[in-house]
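Taken from Swiss-Prot, the feature Ca(2+) 3 binding site covers ASP113, ASN115, ASP117, LYS119, GLU124. For 4-39, the entry in Swiss-Prot reads domain 'EF-hand 1', with the evidence type sequence analysis. Summarising the annotation, Swiss-Prot assigns domain 'EF-hand 2' to 56-91. Taken from Swiss-Prot, the feature domain 'EF-hand 4' applies to 136-171. Here the residue is the original one, while Swiss-Prot reports the natural variant SER95 to Gly with the comment In alpha-A. Swiss-Prot lists ASN107 to Asp among its natural variants, and the accompanying note reads: In alpha A.
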Amino acid sequence: AYSWDNRVKYVVRYMYDIDDDGFLDKNDFECLAVRNTLIEGRGEFSAADYANNQKIMRNLWNEIAELADFNKDGEVTVDEFKMAVQKHCQGKKYSEFPGAFKVFIANQFKAIDVNGDGKVGLDEYRLDCITRSAFAEVKEIDDAYDKLTTEDDRKAGGLTLERYQDLYAQFISNPNESCSACFLFGPLKVVQ
């Protein structure tokens with residue numbers, strides 16, 4: 001479940017492919033604009049925030065399509081996305097990623113940081129994990145958090161944005177199946 005191939009499939013399936021049709025397209029990013037607006041507003045819908053999120057997500061889709069829609073059919077398949085990650089991210093640090101990836105990572109952090117304190121603590125990590133997978137025991141999630149975080153992270157109250165960015169970069173660019181970043185999104189399942 002922690003192979004690089006599965007991790008990239010996981011990102012496509014659970015982070016971007018919001019409409020669950022097996023590929024990325026403009027509709028996924030329109031849906032992400034609504035989702036992000038509601039998450040940021042904690043259920044309240046702000047037309048101004050939505051307009052801003054729509055602009056961000058449209059720009060993000062356009063950039064991802066430019067980087068990954070190799071056959072220019074308006075859809076980015078899992079294989080195309082993997083090729084784009086290999087070309088633009090593999091072996092690179094977060095600071096070297098294309099803007100589209102950076103924007104998405106920052107937005108993902110904002111969505112997980114439910115209380116807005118600038119850190120992702122264990123409680124927020126748990127909430128994020130249960131949105132994508134089913135767990136019979138919370139210990140599975142807590143064990144993954146312990147593998148992900150360092151003592152310094154835990155003393156600080158959780159993952160800062162900078163630390164999250166670094167871990168996300170490792171998650172999609174580091175082929176090592178035992179790196180701590182493999183647990184960024186909790187215990188992973190094999191993506192079919």
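Glycine too: its Cβ is placed from the backbone N, Cα and C atoms.
Where a substitution is noted, the model still shows the residue that was there originally.
Sequence features annotated in Swiss-Prot and their locations in the structure.
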{"residue": "SER95", "record": "variant position", "contacts (Cβ under 8 Å, 6+ apart)": "none"}
{"residue": "ASN107", "record": "variant position", "contacts (Cβ under 8 Å, 6+ apart)": "LEU32, ASN36, ILE56"}
{"residue": "ASP113", "record": "Ca(2+) 3 binding site", "contacts (Cβ under 8 Å, 6+ apart)": "LYS119, VAL120, GLU124"}
{"residue": "ASN115", "record": "Ca(2+) 3 binding site", "contacts (Cβ under 8 Å, 6+ apart)": "GLU124"}
{"residue": "ASP117", "record": "Ca(2+) 3 binding site", "contacts (Cβ under 8 Å, 6+ apart)": "GLY157"}
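ASP113 (Ca(2+) 3 binding site) falls within neither a helix nor a strand when secondary structure is assigned with DSSP, and so counts as coil. A strand conformation is recorded for LYS119 (Ca(2+) 3 binding site) in the three-state DSSP classification. The local packing around GLU124 (Ca(2+) 3 binding site), expressed as other Cβ atoms within 10 Å of its Cβ over all shown chains, amounts to 18. For LYS119 (Ca(2+) 3 binding site), the Cβ neighbour count at a 10 Å cut-off comes to 19, with all displayed protein chains included. Non-local neighbours of the domain 'EF-hand 4' (136-171) in the same chain are 7, 11, 89, 92-94, 97, 102, 105-106, 108-109, 112, 117-122, 124-126, 129-130, 179-187; each lies 6+ residues outside the stretch with a CB under 8 Å from one of its CB atoms. Confidence over the domain 'EF-hand 1' (4-39), given as mean pLDDT on the 0 to 100 scale, stands at 93.
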